[in-house]
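All remarks here apply to the structure that follows.
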Amino acid sequence: MKSLPPEMRQILGDCYPHIRELNPAQRSAIEAGYLESEDNYIIAIPTASGKTLLGIIAALKTVMEGGRVIYTVPLLSIQNEKIKEFRKLEEHGIRVGKDPRTSDIAVMVFESFDSLTRFSWNILREVDLLIVDEFHMIGEYTRGPVIESAITRARTLNPSVRIVALSATLSNMDEIAGWLDARVVEHDYRPVPLHREVLDTEMFGVREKNDVVLKVLERSLEDGSQTLAFVSTRRFTESLASHLADKISGKIPDDMVESFREVAGKVLEVPKSRGSPPTSTCLKLAECLEAGIAFHHAGLFNRQREIIEDEFRDGNILMITATPSLMYGVNLPSRTVVIRDYTRWTSQGPRRIPVFDYEQMSGRAGRPQYDDAGYSYLIARSHDEAMDLEEYYIRGEVERTTSRIIENRDALYRQIIAQVASGLSGTTEELADFFRNTFYGYQMVEGPFSDSFGMDSIQYEVENATEYLMRNRILYPGPEGFSATEFGLLIAKSNYSVETAIKLHQFASEMDEMDIYRLIYEITRTPDMPLISFKGRKSRDPVRDKLMEHGLFLMDVGNEEATAAALIEWINERTEYEIENAFHVYAASTRRSAYEASKIVKFFGKICEIMGVYRHSSQLEILSARLYYGVKEDAIPLVVGVRGLGRVRARKIIKTFGEDLRHVREDELKRIDGIGPKMAGAIRRYCERF
């Protein structure tokens, strides 16, 4: 810390009292001129090695000099985590928030920052420092194109902005640094040494990989540590957790039994608090938790996932079995990481996970301040396979990071629309110039694998994409270049994919009368809709039958159809328990799917308006509300008008008193289960107003 200015040392000492000295990786950055220089920097150091503190040091320097900072992250969960961490700075007069207009340090998700670069140029031009956390995601299919395009626009509109990229180590760092015009600080320091090993069934004389995981768990139980186990699918998270819980339950020390039961009780309370009995998935989770094992996937209630994460941090869970998506969204280090599955299913069949993903999962092992070492175990079926995996993953090199902006066609279309709608590009030449400045363009024209046809390739991709957008009436050509149609402007100002917009536009053009059930089904077929998935291979006839009841005759039944059936039941006030039992789906995610469907219905309404179709507006507003609140039409005024009432209590009120509540007294309302004096008063005030 001695190398930092006194005022900065004071702030950091107050906000991060556990940090006494900079670690070797942080010192190497300071010694490389990171604090004094205005150059762009890529900080490439391992997980948990202090990247965030280096970001804060740069941010403090900028704010102390009167500047503004935007700190970008990939996910809302990380945004909330960072804001909570940075709030300590407010004690020193530094404003922290999500809005760059009112914050000295604004924490934004990538998509929000991308939107800022399109339409909020004045704000962007006031930003002095852009910090890009999890920058290594620039090679990821979905978010990578967003990162590189937003950075490119930001540098075009505000050439003086300084960029600090916080990243894992990438194999082609020099190439990436060339694009960013950045200096690179790489260091292999880890606060907790990491031991990586491949285990196989033959070592332990067992037949199944699950039994190898059990051996690791038993060792963790002996030394009082915790384990994260990664598998490839939701179903495997549950089957592994159940297997381990069954095997370990008789070996749990008495002093742990009660705390495990308390955690199990907490997850069972979640559906009850939402008016639903626990689903079979909830019951299975609670049963596993009584043995200290949790499974973690998107098919659980959000609150249940939060409980699992918090209790794991507090040491009240021995092991979490999870899919690899956990490594991106949640900061959950543990002493031991087990990677049971090293393949994932693709359209071409099973494929090995990248070395980069293996590194990210392994990097979770070892908790700073708690562990003297971290242990990562990859599981193989045989000794020969173990040797192969050791060569591939432990000794192998991380793959070269490449731009995905052309591979992800929707990302290409969205960035072209953004450029045209914002007035930054109007011709194919100007669009090609924009893409020339992206990471994709740098790799095509200046990278080590570039060739003399790089610019021609960019021009070709742009021309193909603009033709597609003109065919779909998103762009139209004029004497001075392209302009965005009303439809194109709507897409540019939304967060929806071009494919979603085109599908909904097509449906609106073919629709004579409003059929809300057909609309729900069409929404589930858009790529922006989070789907509710089947739990196993049980009969799918109940889903087919439910859709047939509402005039939807379908031969093939998959997750899209399951989601449509679940949403139809949701707006008819069925509980998650009833939906799961009826259709054999992960119904805990119904609420999230319904929320997203509600927003897509509003987007569909805007599409109808720009097409001049207004006769469905009222029905669409009603459907959006029904999806959002999960109610029949008669309950909408009550759940909308009385904040926090919820659909269960609203239905009890309507059943008891009918829809006309003008003459119902507060004492009568309080007789209904779940309604206390405060809520009764709120209901009366609502009735008096309306």
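Glycine is treated like the rest: Cβ placed from N, Cα and C.
Just the original residues are modelled here, none of the noted substitutions.
Here is what Swiss-Prot says about this protein:
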type	residues	note
BINDING	Gln26, Ile45, Pro46, Thr47, Ala48, Ser49, Gly50, Lys51, Thr52	ATP binding site
DOMAIN	32-188	domain 'Helicase ATP-binding'
DOMAIN	208-417	domain 'Helicase C-terminal'
MUTAGEN	Lys51 to Leu	No helicase activity, 6% ATPase activity. Binds fork DNA as well as wild-type; also supershifts with RFA
MUTAGEN	Phe434 to Ala	Strongly reduced ATPase and helicase activity
MUTAGEN	Phe439 to Val	Reduced ATPase and helicase activity
MUTAGEN	Tyr460 to Ala	Reduced duplex DNA-binding and unwinding activity, without affecting single-stranded DNA-binding
MUTAGEN	Arg647 to Ala	No change in DNA-binding to replication forks. Basal ATPase 4-5 fold higher than wild-type, ssDNA stimulation is less effective than wild-type. Almost no helicase activity. Binds RPA
MUTAGEN	Arg649 to Ala	Decreased DNA-binding to replication forks, decreased ssDNA-stimulated ATPase. Decreased helicase activity. No binding to RPA
MUTAGEN	Arg651 to Ala	No change in DNA-binding to replication forks. Decreased ssDNA stimulation of ATPase. Almost no helicase activity. Binds RPA
Distance from Lys51 (mutagenesis position) back to Gln26 (ATP binding site), taken between C-alpha atoms, in Å: 8
Set of same-chain residues at least 6 away whose C-beta sits under 8 angstroms from Arg647 (mutagenesis position): Gly275, Glu573, Tyr629, Gly630, Val631, Ala635, Val639
Distance [Cα-Cα, Å, rounded] between Tyr460 (mutagenesis position) and Ala48 (ATP binding site): 43
Distance from Pro46 (ATP binding site) back to Phe439 (mutagenesis position), taken between C-alpha atoms, in Å: 23
Winner by Cβ contact number (other Cβ atoms within 10 Å) across the mutagenesis positions Phe434, Phe439, Tyr460: Phe439
Residues satisfying Cβ distance under 8 Å from Arg651 (mutagenesis position), sequence separation of at least 6: Glu573, Val631, Ala635
Rounded to the nearest Å - Cα separation of Lys51 (mutagenesis position) and Phe434 (mutagenesis position): 30
For the mutagenesis positions Lys51, Arg649, the one whose C-beta sees the most other C-beta atoms within 10 angstroms: Lys51
Whole-number Å value of the largest CA-CA distance among Gln26, Ile45, Pro46, Thr47, Ala48, Ser49, Gly50, Lys51, Thr52, listed as ATP-binding: 13
Pro46 (ATP binding site) to Phe434 (mutagenesis position) - Cα separation in whole Å: 33
Pairwise Cα distance for Ala48 (ATP binding site)/Phe434 (mutagenesis position) [Å, integer]: 35
CB contacts for Gly50 (ATP binding site) [other CB atoms within 10 A, all chains]: 24
Neighbouring C-beta atoms (10 Å sphere around the C-beta of Ala48 (ATP binding site)): 21
The one of Gln26, Thr52 whose CB sees the fewest other CB atoms within 10 Å, among these binding-site residues: Thr52
Secondary structure at Pro46 (ATP binding site), reduced by DSSP to three states: coil
Shell of the ATP site beyond Gln26, Ile45, Pro46, Thr47, Ala48, Ser49, Gly50, Lys51, Thr52, same chain only (C-beta within 8 angstroms of their C-beta centre): Asn23, Ala25, Leu53, Leu54, Tyr189, Pro191
